[in-house]
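Before any comments, here is the structure.
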Amino acid sequence: MAETKIIYHMDEEETPYLVKLPVAPERVTLADFKNVLSNRPVHAYKFFFKSMDQDFGVVKEEIFDDNAKLPCFNGRVVSWLVLAEGAHSDAGSQGTDSHTDLPPPLERTGGIGDSRPPSFHPNVASSRDGMDNETGTESMVSHRRERARRRNRDEAARTNGHPRGDRRRDLGLPPDSASTVLSSELESSSFIDSDEEDNTSRLSSSTEQSTSSRLVRKHKCRRRKQRLRQTDRASSFSSITDSTMSLNIITVTLNMERHHFLGISIVGQSNDRGDGGIYIGSIMKGGAVAADGRIEPGDMLLQVNDVNFENMSNDDAVRVLREIVSQTGPISLTVAKCWDPTPRSYFTIPRADPVRPIDPAAWLSHTAALTGALPRYGTSPCSSAITRTSSSSLTSSVPGAPQLEEAPLTVKSDMSAIVRVMQLPDSGLEIRDRMWLKITIANAVIGADVVDWLYTHVEGFKERREARKYASSMLKHGFLRHTVNKITFSEQCYYVFGDLCSNLASLNLNSGSSGASDQDTLAPLPHPSVPWPLGQGYPYQYPGPPPCFPPAYQDPGFSCGSGSAGSQQSEGSKSSGSTRSSHRTPGREERRATGAGGSGSESDHTVPSGSGSTGWWERPVSQLSRGSSPRSQASAVAPGLPPLHPLTKAYAVVGGPPGGPPVRELAAVPPELTGSRQSFQKAMGNPCEFFVDIM
C-alpha cells in the first residue's frame with residue numbers, strides 16, 4: 001500500500017517530526033495532514049510546504065486550502081508550521097518570522113539593517129513586533145509543545161526506526177547534532193543552519209537559482225546574529241594583494257565547484273533620475289561569498305564576469321546575474337568597497353580583550369608624585385587621596401548611578417544600570433560606527449546583538465524572546481533610540497544609546513553620604529592671622545607671619561553674631577543661634593562709632609531687614625579709608641583684648657605673599673566698584689561662609 005512521509009517543523013523545536021499517511025503521494029491533501037495533527041490546534045498555524053517554482057526554484061509555499069494537493073519530493077513532503085500570530089508571508093514564498101522566530105531560511109554573516117526599501121520587506125515591523133503580544137492560544141500551544149517535548153525526551157523518539165543516539169554514535173557526531181543526521185535523509189541540497197547561542201538547528205534548503213531569484217523578488221531574509229566571517233579562502237583567488245589594500249575596487253573570483261550557491265542578496269536603488277546601482281544587501285552563511293570573506297554588505301556591485309553593470313538598469317542587472325548564477329564555472333565579482341569615513345573596525349581591539357578604565361584621581365596623584373609638583377594653594381598634600389576616597393560618594397550622588405561591582409545584573413536591576421554596563425568597552429557588545437544607505441551612524445549597535453547580550457549577561461531570562469521584550473522596553477523608555485525614531489523594536493535595525501545624562505540636572509552633592517567618612521572634605525584654610533590672598537593661587541602653603549609682624553587687621557563691623565567682634569567665638573555665636581546682637585540698636589552702634597572718632601554719619605549705619613544673630617551690620621566704606629585714625633581702630637576692639645597696632649601704608653604694600661605683586665588697598669578701588677568692594681569686605685569677615693572649595 002502506498003504511503004506518504006510528511007516531515008514538519010514545529011516552532012523552536014530542534015528536531016522535526018515525521019508522520020506517515022496511508023495515501024499516495026500524488027493524492028495527499030492538506031486535510032489529510034491536518035487529520036494527523038488532531039492533537040494540535042491546527043487553526044492557530046499557517047502551513048508552509050517545500051515547493052518547486054519554475055522561475056525561482058525551491059521555495060516555501062503557503063497552502064491554506066484543505067483540498068489542495070501537497071507538493072512532494074522523492075516520496076516525502078516537507079512542511080513548516082508557523083503560528084498565525086505575528087506570522088506573515090511574502091507572495092507565498094516564506095513565512096519565516098513568526099512569533100517564535102522560525103525557521104530562518106539562511107542566516108546572514110553581516111547586514112545593513114533596514115537599508116532596503118520598504119517594498120523589499122513590507123511586513124518586517126509587524127512580523128517582528130508580534131512577538132511582544134501574549135495570547136491565550138499561544139499559551140495553550142506552548143503548554144502542548146512543552147508536554148510533547150517532555151514526551152519525546154522520555155521516550156527517546158526514533159527517526160526511521162533508529163534511535164537518535166545510535167545514529168549519532170554510528171556517524172561519529174556530537175550529541176547535539178541531531179538535525180545533522182536528518183539532513184542526509186531529506187535532500188542533498190539541504191544544509192544545516194546552526195545557532196550556537198540557542199543550541200538549535202533547523203533545516204533550510206536553497207539552490208543557485210533560488211538564492212538569487214528569491215532575493216530579487218524581495219523576500220525577507222532574517223539575520224539573527226552577526227557572525228564572524230569565515231577565514232577559509234582556499235577556494236577563491238583574487239587580483240588584490242596586500243600592497244593594494246588601499247584600493248576601494250576589488251575583483252574576487254569564486255570557485256563554484258565547492259560551494260553550490262553564491263549566497264548574496266542584492267538591493268537596487270532607484271529615484272526620479274533613474275536607477276542608482278546594485279548593492280550587496282546581505283551575505284548568507286554557507287555561500288561562496290561568505291567563504292571568501294572580502295565582499296561585505298553595502299558594497300556596490302560593478303561587474304559580474306565580463307558584464308558591466310554601470311550603464312544597466314536594475315532589472316537588466318538582476319536578469320544577467322540570474323543567468324550567470326545558473327551557469328557552471330567560476331564567477332568573478334567586481335565590487336566597490338563601502339567607504340567608511342572612520343575605519344575603526346579594521347583596527348579595533350578584540351572584544352575579548354578587556355580595556356581597563358583609567359582613574360583620573362589616581363593618575364593625577366601618581367603624576368604629581370613623579371614630577372614633584374606641589375599642590376595648589378589651599379589644598380593639602382593628601383587632597384588627591386581625599387578625592388580618590390570620595391569618588392564613591394560623588395558617584396553615588398548621581399541619580400541612578402549603578403554599582404557595577406556589587407551585584408550581578410538581573411531582570412530586576414535598574415534599566416539604566418544595565419545600559420551603562422552595556423556601554424563599557426569590555427562589555428562584549430559590539431558598538432561601532434556603521435553605514436546605513438551611505439549614512440554613518442556613530443556608536444551604533446544591531447538589535448540582534450542587544451538581544452543576545454541581554455540573554456547572555458542578564459540573569460532571569462528563561463527564553464530569548466523575553467530578552468527581546470526587554471530590549472523593546474528599553475527602546476520605549478528611551479535608553480535605545482532608532483535612527484529614524486521608530487517606536488517598534490526590530491533585530492535587524494541599528495540603534496544608538498539614548499541620552500543618559502538627563503538626570504544630571506538633579507545632581508546633589510549631599511545625597512548618598514551616610515556618614516562622615518563618605519562626605520567630601522574641604523581643603524585647609526590659610527592661617528587666620530595671614531591676610532587673605534586677593535584672588536591669586538600659589539603652589540605652596542602660605543606661611544604664618546613672623547613674630548615681629550603685628551597681628552592682622554580685623555574689622556569688628558563685619559563680625560557675625562556676638563558683640564565681641566574680634567573674638568574667635570563669633571562664628572560659634574552665629575551657629576548656636578545667640579540673640580545677643582539683636583539687642584544692639586542702631587542708635588547704640590552709631591553712638592559707638594561716632595564716639596570713636598569715625599568719619600561716618602548716622603545715616604551711614606543701616607540694619608538689614610530681619611534681626612537676629614544671622615544679620616550683617618553694614619559699615620560705610622569711608623571708615624575703611626586710609627584716613628581712619630588709629631584711635632578708631634583701637635576703640636573698635638572688643639573689651640578685654642589688647643588694642644591692635646595701626647596698619648601703615650608700608651605694611652599694606654608688603655602684606656602680600658612673598659614674591660607676588662603688591663596688594664592694592666581697598667580704598668584705592670574705583671568708586672564704580674563700590675558694590676563689589678562691599679561684598680568682598682563682608683566675605684573677608686568670615687571667608688569660610690562664602691568660599692567653599694568642592695573637591
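Yeah, the Cβs are placed from backbone N, Cα and C, and that goes for glycine too.
For all the noted positions, this structure keeps the original residue and models no substitution.
Summarising the annotation, Swiss-Prot assigns domain 'DIX' to 1-85.
The annotation that Swiss-Prot gives for the mutagenesis experiment Y17 to D reads: Loss of oligomerization. Take the CB of Y17 (mutagenesis position) and look out to 10 A: across all protein chains shown you find 18 other CB atoms.
Across the domain 'PDZ' (251-323), the DSSP tally of helix, strand and coil residues reads 15 helix, 30 strand, 28 coil. Residues or ranges marked as domain 'PDZ' in Swiss-Prot: 251-323.
According to Swiss-Prot, the domain 'DEP' annotation covers 425-499, on the basis of sequence analysis.
One entry in Swiss-Prot concerns the mutagenesis experiment K438 to M. Its note says: Strongly reduces activity in Wnt signaling. Abolishes location at the cell membrane. Classification of K438 (mutagenesis position) by DSSP places it in coil, neither helical nor stranded.
For the published mutagenesis D449 to I, Swiss-Prot gives the following note: Reduces activity in Wnt signaling; when associated with I-452. Just so you know, the Cβ of D449 (mutagenesis position) picks up 18 other Cβ atoms within 10 Å once every protein chain is counted.
Where Swiss-Prot documents D452 to I as a mutagenesis experiment, the accompanying text is: Reduces activity in Wnt signaling; when associated with I-449. For the recorded site, D452 (mutagenesis position), the DSSP three-state label reads helix.
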Those mutagenesis positions listed as K438, D452, and which of them has the most Cβ atoms within 10 Å of its own Cβ: D452
Nearest of the mutagenesis positions (K438, D449, D452) to Y17 (mutagenesis position) - Cα to Cα: D452
Spatial separation of D452 (mutagenesis position) from K438 (mutagenesis position) - C-alpha basis, Å: 27
